[in-house]
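Please read the structure below before turning to the comments.
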Amino acid sequence: MNKNKIDVKIETKKGSMDEWPEPIVRVQSLAESNLSSLPDRYIKPASLRPTTTEDAPTATNIPIIDLEGLFSEEGLSDDVIMARISEACRGWGFFQVVNHGVKPELMDAARENWREFFHMPVNAKETYSNSPRTYEGYGSRLGVEKGASLDWSDYYFLHLLPHHLKDFNKWPSFPPTIREVIDEYGEELVKLSGRIMRVLSTNLGLKEDKFQEAFGGENIGACLRVNYYPKCPRPELALGLSPHSDPGGMTILLPDDQVFGLQVRKDDTWITVKPHPHAFIVNIGDQIQILSNSTYKSVEHRVIVNSDKERVSLAFFYNPKSDIPIQPLQELVSTHNPPLYPPMTFDQYRLFIRTQGPQGKSHVESHISPR
């Protein structure tokens, strides 16, 4: 049996998912205490630290794809755009989209409402403190391993779908417009995700709605993780978020378009993403890699920090219904192309990152079936 699966069962049996293994320290509080050095828990091993070369923006960037004209009443209507998305999903696992249909004013309002929330006094934010059971609320770590290395970030996690998990009482009530703005923002990103899913299906020669059906039709899951990366006294020693691939289906990121931070691993090189104004960054998650039998790739990425400016980003996750098995689609497997992954529900799959924290691509790769 796979060791990672054993670890997850042990952690769950012990009940350690009900509370954090040690007192939570808010990274924002550390940053605002004018530290001259970095606490040991946030210092990454030398092999994981960003280098000066990797910090600097390069001429290389993830693809930027203009979606204007792609979606019409008659269906998907532009083969050139479709081909660019297909190439990005197979070669990069990441791409930016412009003319995506979400109003720039809504994007700005969403980001600035959350920035205002994180600027609230710590005591006010503690009202929303989370636990590792669901991660819902205000948090500062991933994984429940005692003494584990930590990332230089705080976050807020909330559910948007299914509706029975969407609880406004667990959403911040300040600033006054935040609930209304995030509710509208979530609805718009659910629509955008559904449109992109149609493209992903069609590009594999499948029915437009095949991926959506595999995710549970209208019963999909959607959630939002808002990341706050404070200034860091020694950014060359730390990471805002350790290398990982996203465990869910698809991620749509609203980046901080004033401060670079997201890096994508391409051919063993870390590429610093340069956000295009009012673009979303889309990336393939592990569940779509599994459904496509590894035709589409989830890709390792991380976040670097800096000593001069804070960063705020919003990661929207579009996920399968949590209790249905996800496995390679029958239309994409054959005698010559057997299924690479066994069936597993998303509930089972995401326990790994909730217990172990970010671990590169080790989780999805550990489930590859032996040939």
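Note: Cβ is positioned from N, Cα and C throughout, glycine not excepted.
Here the original residues stay in place, and none of the substitutions has been built in.
A quick note: this is a predicted structure, and the numbers were derived from the prediction, not measured.
Feature annotation from Swiss-Prot assigns jasmonate binding site to Arg225, Arg350, Arg354. Secondary structure from DSSP puts Arg225 (mutagenesis position) in a beta strand. Taking the Cβ of Arg225 (mutagenesis position) as centre and 10 Å as the limit, one finds 18 other Cβ atoms among all the protein chains shown.
Look at Swiss-Prot and you will find Asn227, Tyr229, Arg311, Ser313 tagged as 2-oxoglutarate binding site, backed by experimental evidence. With a 10 A radius on its CB, Tyr229 (2-oxoglutarate binding site) counts 31 other CB atoms from all the protein chains.
If you look up Swiss-Prot, you'll see His244, Asp246, His301 marked as Fe cation binding site, on the strength of experimental evidence. Long-range Cβ contacts of His301 (Fe cation binding site) within its own chain (separation 6+, distance under 8 Å): Phe94, Pro243, His244, Ser245, Leu262, Gln263, Val264, Arg265, Asn283.
Residues or ranges marked as domain 'Fe2OG dioxygenase' by Swiss-Prot: 219-320.
Swiss-Prot documents Tyr135 to Ala as a published mutagenesis change and attaches the note Reduces enzymatic activity 8-fold. Take the CB of Tyr135 (mutagenesis position) and look out to 10 A: across all protein chains shown you find 20 other CB atoms.
For the published mutagenesis Leu142 to Ala, Swiss-Prot gives the following note: Reduces enzymatic activity 5-fold.
One mutagenesis experiment named in Swiss-Prot is Phe157 to Tyr, and its note says Increases enzymatic activity 1.2-fold. Within the same chain, the residues at least 6 positions away from Phe157 (mutagenesis position) whose Cβ sits under 8 Å from its Cβ are Asn130, Thr134, Tyr135, Glu136, Gly137, Gly139, Cys223, Leu224, Arg225, Val226, listed in sequence order.
Swiss-Prot gives this note for the published mutagenesis Phe157 to Ala: Loss of enzymatic activity.
Among the mutagenesis experiments that Swiss-Prot reports, Arg225 to Ala is described with the note: Loss of enzymatic activity.
His244 to Ala appears in Swiss-Prot as a mutagenesis experiment; the accompanying note says: Loss of enzymatic activity.
For the mutagenesis result Asp246 to Ala, the note given in Swiss-Prot is Reduces enzymatic activity 4-fold. Cβ neighbour count for Asp246 (mutagenesis position) (all protein chains, 10 Å cutoff from its Cβ): 26. Secondary structure from DSSP puts Asp246 (mutagenesis position) in coil.
According to Swiss-Prot, the mutagenesis experiment Phe317 to Tyr carries the annotation: Reduces enzymatic activity 2.5-fold. DSSP assigns Phe317 (mutagenesis position) to a strand.
The local packing around Phe317 (mutagenesis position), expressed as other Cβ atoms within 10 Å of its Cβ over all shown chains, amounts to 23. For the mutagenesis experiment Phe317 to Ala, the note given by Swiss-Prot reads: No effect on enzymatic activity.
Here Swiss-Prot notes a mutagenesis experiment, Phe346 to Tyr, with the remark: No effect on enzymatic activity. The secondary structure of Phe346 (mutagenesis position), as reduced to three states from DSSP, is helical.
For Phe346 (mutagenesis position), the Cβ neighbour count at a 10 Å cut-off comes to 24, with all displayed protein chains included. Experimental mutagenesis is annotated in Swiss-Prot for Phe346 to Ala, with the remark: Reduces enzymatic activity 5-fold.
Quoted from Swiss-Prot, the note attached to the mutagenesis of Ile353 to Ala states: Reduces enzymatic activity 4-fold.
Taking CA atoms as the reference points, Tyr229 (2-oxoglutarate binding site) and Asp246 (mutagenesis position) are 19 Å apart. Across the residues annotated as binding 2-oxoglutarate (Asn227, Tyr229, Arg311, Ser313), the widest Cα-Cα separation comes to 9 Å.
Averaged over the domain 'Fe2OG dioxygenase' (219-320), the predicted model reaches a pLDDT of 96.
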